[in-house]
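These notes are about the structure you will find just below.
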Amino acid sequence: VSCTGSKDCYAPCRKQTGCPNAKCINKSCKCYGC
């Protein structure tokens, strides 16, 4: 998922992992587990 900031990643990562833990790194989302 492309992003401009970490908050762009929270919703897609919550869908993937069930948790909104995420960071935007090099304009793409990195999802972390709970």
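A Cβ is built for glycine as well, from the same backbone N, Cα and C atoms used for every other residue.
Here Swiss-Prot notes a mutagenesis experiment, Lys15 to Gln, with the remark: Induces a change in the third and fourth disulfide bonds, leading to disulfide bonds between C-13 and C-31, and C-19 and C-34. Proximity of Lys15 (mutagenesis position) to non-local residues of its own chain (separation of 6 or more, Cβ distance below 8 Å) is seen for none.
Experimental mutagenesis is annotated in Swiss-Prot for Lys23 to Ala, with the remark: 1000-fold decrease in affinity for shaker B. A strand conformation is recorded for Lys23 (mutagenesis position) in the three-state DSSP classification. In the structure as shown, the Cβ atom of Lys23 (mutagenesis position) sits within 10 Å of 14 other Cβ atoms.
Listed in Swiss-Prot is the mutagenesis experiment Gly33 to Ala, annotated as follows: Induces a change in the third and fourth disulfide bonds, leading to disulfide bonds between C-13 and C-31, and C-19 and C-34. Listed in sequence order, Thr17, Cys19, Asn21 are the same-chain residues at least 6 apart in sequence whose CB falls under 8 Å from the CB of Gly33 (mutagenesis position). Following the DSSP three-state reduction, the secondary structure of Gly33 (mutagenesis position) is coil.
Secondary structure at Lys15 (mutagenesis position), taken from DSSP and collapsed to helix, strand or coil, is helix.
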